[in-house]
Amino acid sequence: MDNLLRHLKISKEQITPVVLVVGDPGRVDKIKVVCDSYVDLAYNREYKSVECHYKGQKFLCVSHGVGSAGCAVCFEELCQNGAKVIIRAGSCGSLQPDLIKRGDICICNAAVREDRVSHLLIHGDFPAVGDFDVYDTLNKCAQELNVPVFNGISVSSDMYYPNKIIPSRLEDYSKANAAVVEMELATLMVIGTLRKVKTGGILIVDGCPFKWDEGDFDNNLVPHQLENMIKIALGACAKLATKYA
């Protein structure tokens, strides 16, 4: 047990150069059955790890849980032990409800740092930016599958339920043309840059936080679009695994 990573509970030798990360451990199970084959590795707390085999390539799929503090633990253990590329595939809310609807897919090139962890690692002026090769590969995989996607900036916020004491800033970010909101991508991008690990993100919309009171939210993601997001992410991981082995 001593040679296992403290939280992921896998060994350094089991970490692949390319890793696909998701928030929900249940989504790991949905992803692994799309692969050609897989090997279950570990499940500790919110961190479930599976070795995936897809299109002749091997890479991990690991869940990181909800929010910046827990996901940072996952990302640090991956980055410090051999990961070279990490892609986050997750859900998000639309900040442009007239354009980006529930079930749409967004590939993000950068994120707004409304988390806390990244500000404890580097000054607030430091950007949260993904790697262009990862971003480009995700977009090309979407094109190959004939799946339309949006591109844009995500707001990564530690706050899910707002309080009246301090107003949410999502309206401001919407006016500034940020595309979507989620909770972990900025943390990944900052840690990736600091650790010289390439990062990227692909997200599926579950609703719009501005319209929750109108019923614009469904935790059961649009099934065929969830499948499309998974296939895009897996395809990108396979392509990148040939380059960053």
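Every residue gets a Cβ built from N, Cα and C, even glycine.
Sequence unchanged from the original; the noted substitutions are absent.
A coil conformation is recorded for HIS7 (mutagenesis position) in the three-state DSSP classification, outside any helix or strand. In Swiss-Prot, the entry for mutagenesis HIS7 to Ala states: Slight decrease in catalytic activity towards inosine and 5'-methylthioinosine. The structure shown retains the original residue.
Under the heading of mutagenesis, Swiss-Prot lists HIS7 to Phe and annotates it as follows: 23-fold decrease in catalytic efficiency for inosine as substrate. Slight decrease in catalytic efficiency for 5'-methylthioinosine as substrate.
In Swiss-Prot, the entry for mutagenesis HIS7 to Ser states: Slight decrease in catalytic activity towards inosine. Slight increase in catalytic activity towards 5'-methylthioinosine. The structure shown retains the original residue. Long-range Cβ proximity for HIS7 (mutagenesis position), meaning a same-chain Cβ under 8 A and a gap of 6 or more residues, is found for ASN44, ARG45, TYR47, VAL73, CYS74, GLU77.
If you look up Swiss-Prot, you'll see HIS7, MET183, GLU184 marked as purine D-ribonucleoside binding site. Under a cutoff of 8 A between CB atoms, and with a sequence separation of 6+ in the same chain, the neighbours of GLU184 (purine D-ribonucleoside binding site) are GLY23, HIS64, VAL66, GLY67, SER68, CYS71, ARG88, GLY90, ASP115, SER156.
The phosphate binding site annotation in Swiss-Prot covers GLY23, ASP24, PRO25, GLY26, ARG27, ARG45, ARG88, ALA89, GLY90, SER91.
Here Swiss-Prot notes a mutagenesis experiment, TYR47 to Ala, with the remark: 790-fold decrease in catalytic efficiency for inosine as substrate. 4000-fold decrease in catalytic efficiency for 5'-methylthioinosine as substrate. Reduced to three states, the DSSP call for TYR47 (mutagenesis position) is strand.
The annotation that Swiss-Prot gives for the mutagenesis experiment VAL66 to Ser reads: 8-fold decrease in catalytic efficiency with inosine as substrate. Slight increase in catalytic efficiency with 5'-methylthioinosine as substrate. The Cβ neighbour count for VAL66 (mutagenesis position), using a 10 Å radius and every protein chain shown, is 15.
Within 10 Å of the C-beta of VAL73 (mutagenesis position) there are 20 other C-beta atoms, taking all protein chains into account. Among the mutagenesis results in Swiss-Prot, VAL73 to Ser has the note: Slight decrease in catalytic efficiency with inosine as substrate. 8500-fold decrease in catalytic efficiency with 5'-methylthioinosine as substrate. The residue drawn here is the original one.
Annotated active site, proton donor per Swiss-Prot: ASP206, in sequence order, evidence recorded as a curator's inference. In the three-state DSSP scheme, ASP206 (active site, proton donor) is classed as strand.
Taking CA atoms as the reference points, ASP206 (active site, proton donor) and MET183 (purine D-ribonucleoside binding site) are 13 Å apart. Of the listed binding-site residues, namely GLY23, PRO25, GLY90, the sparsest Cβ surroundings within 10 Å are found at PRO25. Considering other CB atoms within 10 Å as the measure, the emptiest surroundings among the binding-site residues ARG27, ARG88 are those of ARG27.
Geometry remark: PRO25 (phosphate binding site) versus MET183 (purine D-ribonucleoside binding site), CA distance 16 Å. Under a cutoff of 8 A between CB atoms, and with a sequence separation of 6+ in the same chain, the neighbours of MET183 (purine D-ribonucleoside binding site) are GLY23, VAL66, GLY67, SER68, CYS71, ASP115, SER156, SER157, ASP158, TYR160. Between the two most distant C-alpha atoms of the annotated purine D-ribonucleoside binders (HIS7, MET183, GLU184) there are 20 Å.
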